[in-house]
Amino acid sequence: MSTAKAPTLPASIFRAYDIRGVVGDTLTAETAYWIGRAIGSESLARGEPCVAVGRDGRLSGPELVKQLIQGLVDCGCQVSDVGMVPTPVLYYAANVLEGKSGVMLTGSHNPPDYNGFKIVVAGETLANEQIQALRERIEKNDLASGVGSVEQVDILPRYFKQIRDDIAMAKPMKVVVDCGNGVAGVIAPQLIEALGCSVIPLYCEVDGNFPNHHPDPGKPENLKDLIAKVKAENADLGLAFDGDGDRVGVVTNTGTIIYPDRLLMLFAKDVVSRNPGADIIFDVKCTRRLIALISGYGGRPVMWKTGHSLIKKKMKETGALLAGEMSGHVFFKERWFGFDDGIYSAARLLEILSQDQRDSEHVFSAFPSDISTPEINITVTEDSKFAIIEALQRDAQWGEGNITTLDGVRVDYPKGWGLVRASNTTPVLVLRFEADTEEELERIKTVFRNQLKAVDSSLPVPF
């Protein structure tokens, strides 16, 4: 039993949706121990002594996870160690094992020297002030002490079987699977093959150095190899997973990148066809076309804040059956558990495409599309980013448009929209624009440019 007092941990690692830092600098083995103590204490306070723990394929994983588990055990928690698995497999463990708490040690798509913690306590994904509360527990030494236990649990076969039994493929497909040397490589290619597809694996060996490309399918440059392979192999589809497998990137048979909001169009159509009136949630970065489409299918569109933890909370509150974020997190509550799961989402996509006579390019090109910018980032400071947004919400003049201020400022005009919001994870302002003509796109950009300059004339506006 440890009665030692914790060192002061850097405040910077306690972020909006998770805890994340640079290994050996802001995040050490000792830090992992005390974070384990805080999470264990919080879980026990909520009446949950059982905690599942997993880790991704990062090089720092084994050392950090050992200390994380020790911290949980020293609280008196019963730990189920599920080993090296994708994040959704850890979430799955926290749904189907005895306990409803779980900690995933993962750096997601950050560079190799990062690691972090995604945390579920008693069925709730922690965010914002709940993550700050863990830091306060450590500072106040408000920590449980006890003698817990650790059990190794092989959860992968159970997860594998549940998805395999859930998905019905109408015909086999040829799929290129790029795991970017992330932890999805331990299951995604094998599972997709078990569904009846022929799989061409790309970078599916787990390697925490990420020697081939960064495991972030949200950036087009990381999909170059996948696109080339899909074309060379004449494949039906390309799938790319991020470093911890909770996001998926999609490429059609002709090499077109399908952005997550367009993926959500297909998923919404499918889910609402069986569940008329279902709520479908999407974040403020998604296309305006989703709103009319979801309504047209007979569903109820719900726009919400960006952030996987925040979306999960909103799903619980609304009873939504499906949610998606522009970052690539997709959450199925229909036939699944409601957590973000890149691997399950990929399987659902294959099921839908297998039932369609058209190729994937034609399936997606049938949906309406606008001209859009990629995500534009303006570097500011941690302190100024929220102040700028507050000033824009308070003072800016946007003209004739529908203004949404639930996360930054989004203005929907008759023929397009613009968004400016503060990133919750980095000191940047995030912007995105979309319109049905180039002229309208430029007009909306000009409005936003002028309003930003009015708030702070020194701001760089790279658009």
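Cβ coordinates are placed from backbone N, Cα and C, and glycine is handled just like the others.
A mutagenesis experiment is reported in Swiss-Prot for this position, R15 to A, and the note states: KM halves, decreases processivity as dissociation of G1,6P intermediate increases 25-fold. Secondary structure at R15 (mutagenesis position), taken from DSSP and collapsed to helix, strand or coil, is coil.
T425 (alpha-D-glucose 1-phosphate binding site): 14 other CB atoms within 10 A of its CB, across all protein chains. Among the features that Swiss-Prot reports, alpha-D-mannose 1-phosphate binding site is placed at Y17, H308, E325, M326, S327, G328, H329, R421, A422, S423, N424, T425.
Among the features that Swiss-Prot reports, alpha-D-glucose 1-phosphate binding site is placed at Y17, K285, H308, E325, M326, S327, G328, H329, R421, A422, S423, N424, T425, with the record citing experimental evidence. Residues within less than 8 Å, Cβ to Cβ, of Y17 (alpha-D-mannose 1-phosphate binding site) and separated from it by at least 6 positions along the same chain comprise K118, T125, A127, I131, G307, H308, S309, L310, N424, T425.
The active site, proton donor annotation in Swiss-Prot covers R20. Here R20 (active site, proton donor) comes close to I13, L27, G107, S108, N110, Y114, N115, G116, F117, T425: these same-chain residues lie at least six apart in sequence, with C-beta atoms under 8 angstroms from its C-beta. A strand conformation is recorded for R20 (active site, proton donor) in the three-state DSSP classification.
Taken from Swiss-Prot, the feature Mg(2+) binding site covers S108, D242, D244, D246, and the record attributes it to experimental evidence. Note on S108 (Mg(2+) binding site): other Cβ atoms within 10 Å of its Cβ, all shown chains, come to 26.
Under the DSSP three-state reduction, N110 (mutagenesis position) is assigned to coil, being neither helix nor strand. According to Swiss-Prot, the mutagenesis experiment N110 to A carries the annotation: KM halves, decreases processivity as dissociation of G1,6P intermediate increases 30-fold.
Quoted from Swiss-Prot, the note on mutagenesis experiment R247 to A is: Small reduction in KM, small increase in dissociation of G1,6P intermediate. R247 (mutagenesis position): 29 other CB atoms within 10 A of its CB, across all protein chains.
Around the Cβ of E325 (mutagenesis position), a 10 Å sphere holds 26 further Cβ atoms from the protein chains shown. Quoted from Swiss-Prot, the note on the mutagenesis of E325 to A is: Reduces KM and Vmax approximately 2-fold.
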DSSP three-state assignment (helix, strand or coil) for S423 (alpha-D-glucose 1-phosphate binding site): coil
Listed in sequence order, residues not in S108, D242, D244, D246 with Cβ within 8 Å of the centre of the Mg(2+) site Cβ atoms: D56, P86, T87, T106, H109, G182, P215, F241, G243, G245, R247, G342
Which same-chain residues, if any, lie at least 6 apart from D244 (Mg(2+) binding site) yet have Cβ under 8 Å of it: D56, P86, T87, M104, T106, G107, S108, H109, G182, V183, A184
DSSP-derived structure type at R247 (mutagenesis position), helix or strand or else coil: strand
Assigned conformation of H329 (alpha-D-mannose 1-phosphate binding site) - DSSP reduced to three states: strand
Close in space, distant in sequence - S327 (alpha-D-mannose 1-phosphate binding site), Cβ under 8 Å, 6 or more apart: G218, R247, P260, D283, K285, T306, H308
